[in-house]
Structures are given as structure tokens and as C-alpha cells.
Amino acid sequence: MSYVAAEPGVLISPTDDLQSPRSAPAAHDENADGITGGTRDDSAPNSRFQLGRRIPEATAQEGFLVRPFTQQCQIIHTEGDHAVIGVSPGNSYFSRQRLRDLGLWGLTNFDRVDFVYTDVHVAESYEALGDSAIEARRKAVKNIRGVRAKITTTVNELDPAGARLCVRPMSEFQSNEAYRELHADLLTRLKDDEDLRAVCQDLVRRFLSTKVGPRQGATATQEQVCMDYICAEAPLFLDTPAILGVPSSLNCYHQSLPLAEMLYARGSGLRASRNQGHAIVTPDGSPAE
């Protein structure tokens with residue numbers, strides 16, 4: 001795989017609140033912002049990872065504010081080869097109009113755009129959080145079907161031939177060799193990489209703190225389901241160019257990825273490939289959530 005340790009001075013990482021725990025906000029819908037959705041807090045330093053010197057400014061484009069995570073991410077954004085727009089099922093943020101607007105933004109600024117929606121470990125997540133197996137399956141099918149229909153409508157309207165705008169479920173990548181290698185390597189690293197394990201465990205704890213009462217506490221099953229969810233999505237944060245065969249790619253979401261500070265930090269360890277970027281894309285006039 002082509003993801004490597006960053007050279008000093010090449011990748012610059014701002015901070016989010018991953019290592020600065022605080023009370024988590026209440027979830028606003030069934031899947032909230034997904035397990036890998038997070039928040040960004042530039043006011044608190046992070047002692048685990050070395051920070052950079054300058055964070056790119058947000059740019060207004062087609063009704064959105066685009067905030068590349070690092071200077072290298074800004075270059076990838078400017079190159080405009082490819083973008084992944086992540087969509088989580090059961091999240092009211094992704095309305096039909098919002099998806100259409102994101103599709104227009106993507107087509108205006110990138111040669112190719114892929115909407116990627118989560119359809120793996122969804123039912124397991126609902127069941128782990130208390131639904132019966134039957135109810136969890138019903139809820140997952142309903143939410144996945146709904147988000148797929150909305151994205152498909154957008155793609156058919158904006159690019160009927162599918163030449164530049166596509167929709168892909170996460171499950172599609174399970175037969176992709178590059179994805180499988182990235183996923184297998186990630187599982188191996190979780191056993192030995194202290195930083196990676198700490199970041200993922202903290203992410204799991206933060207997510208479950210919004211779902212499980214403080215007196216009840218999270219179970220081992222709940223923690224494992226969350227970890228599986230994270231590991232399923234992480235390869236796209238590491239090296240989408242290797243997975244989809246594009247020169248470079250910008251992973252876009254309306255929140256900062258909690259893994260981003262580690263993936264774009266200086267030094268050794270698990271890092272995103274040099275042609276993999278991340279940007280926070282929010283409706284114009286709203287802060288990065």
C-alpha cells in the first residue's frame with residue numbers, strides 16, 4: 001500500500017477535540033453522524049500528535065464552505081481529480097436537496113465524484129444499542145434503502161450517464177483488492193500501534209457515551225461493533241486513490257474525521273497516502289461542525 005509516514009514539514013495537522021474529552025452533544029437522529037463523524041476544536045492543543053504551523057482558510061464554493069484539513073489537502077482540492085462524499089444512513093443532514101447541492105458542488109470542482117454510503121455493520125450497530133435483531137434489521141434496511149434512493153435520484157438527475165458522478169455502497173469495496181489489503185493491515189496495526197488503538201478506542205467511547213447511559217456503561221459487544229464500523233470506513237480515509245484508481249482524492253464530510261489528526265500528523269505511524277486528502281464541507285455561512 002502507498003500510505004506512508006509523513007515527511008517532516010509535508011503534512012500539517014490542526015487539532016480537533018479527540019484528545020480533549022468533553023461532554024458529547026446529544027444525537028439528533030438514529031445514526032447521528034455515524035461513528036466516524038466527529039467535531040473539531042482548534043482551541044485545545046493535542047499532545048499525542050505534532051501540530052503544523054498553518055491551517056488553510058475555508059473557501060466558499062457553490063453554496064458551501066470548504067475547509068481542507070492540511071495544506072497538502074488544499075493542493076489535492078485544487079487539483080480536483082476526485083472527491084468522495086461520505087453519506088451516513090438515518091442522518092437527517094443528508095436531505096434530498098442537500099445531496100443534490102453536494103453533487104453540483106462536486107461536479108463543478110472535480111473530474112469525478114463518488115457518493116459513498118454506509119451499508120455495513122448498520123444492523124449490528126442498532127442491535128448492539130438495544131434493538132431486537134428483527135427491529136435492527138428493519139431499521140437498517142429502511143435507512144439504507146432511503147439514503148440509496150436519494151443519492152440515486154441525484155446521480156440520475158445530474159449525470160444520467162454516470163460518467164463523472166457515481167453512487168457506491170461501502171459493501172462494494174469488500175471485493176476490492178486494495179481495500180482488502182488496507183483493511184487487513186489496519187486490523188494488524190490495531191494490535192501493535194498504541195496511537196491507533198488509543199484513537200480508535202477514544203472514538204468508540206465518545207460515540208457510545210451519546211448512546212449509552214453513564215450508569216449502564218458500554219458492553220464489550222457494543223465496543224466491538226463500533227470498532228468494526230470504524231475499520232470498515234477507514235481505508236477510504238487512508239488511500240482512496242489506490243482503491244478507485246484515481247490520481248488523488250479528497251474525502252469530504254460535514255464534520256472533521258476524528259481519525260484525521262493522526263492520519264495527517266507529522267512523524268511515523270499510520271498516515272494517509274500523500275495523494276489522499278480530507279476536507280470539511282458545510283453549507284455556506286455555517287461553522288465546521
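Heads up, the Cβ atoms here are built off N, Cα and C, so glycines get one too.
Listed in Swiss-Prot as a mutagenesis experiment, SER88 to Ala is described as follows: Complete loss of cYY-forming activity. DSSP gives SER88 (mutagenesis position) a coil state; it is part of no helix or strand.
Annotated active site, nucleophile per Swiss-Prot: SER88, in sequence order. For SER88 (mutagenesis position), the number of other Cβ atoms no farther than 10 Å from its own Cβ, over all displayed protein chains, is 24.
Feature annotation from Swiss-Prot assigns substrate binding site to ASN91, TYR229, ILE230, CYS231, ALA232, GLU233, TYR253; the stated evidence is similarity to another entry. TYR229 (mutagenesis position) carries a helical DSSP state (H, G or I).
What Swiss-Prot says about the mutagenesis result for TYR229 to Phe is this: Small but detectable amount of cYY-forming activity.
GLU233 (mutagenesis position): 23 other CB atoms within 10 A of its CB, across all protein chains. Experimental mutagenesis at this site is recorded by Swiss-Prot as GLU233 to Gln, annotated: Complete loss of cYY-forming activity.
Under mutagenesis, Swiss-Prot gives GLU233 to Ala with this note: Complete loss of cYY-forming activity.
The Cβ neighbour count for TYR253 (mutagenesis position), using a 10 Å radius over every protein chain in view, is 24. Under the three-state DSSP scheme, TYR253 (mutagenesis position) falls in the strand class. Looking at Swiss-Prot, the entry for mutagenesis of TYR253 to Phe says: Small but detectable amount of catalytic activity (200-fold decrease).
ILE230 (substrate binding site) sits 13 Å from SER88 (mutagenesis position), counting Cα to Cα. Cα-Cα distance from TYR253 (mutagenesis position) to GLU233 (mutagenesis position): 13 Å (rounded to the nearest whole number). In this structure the C-alpha atoms belonging to TYR229 (mutagenesis position) and SER88 (mutagenesis position) are separated by 12 Å. Minimal Cβ crowding within 10 Å, among the binding-site residues CYS231, ALA232, is found at CYS231.
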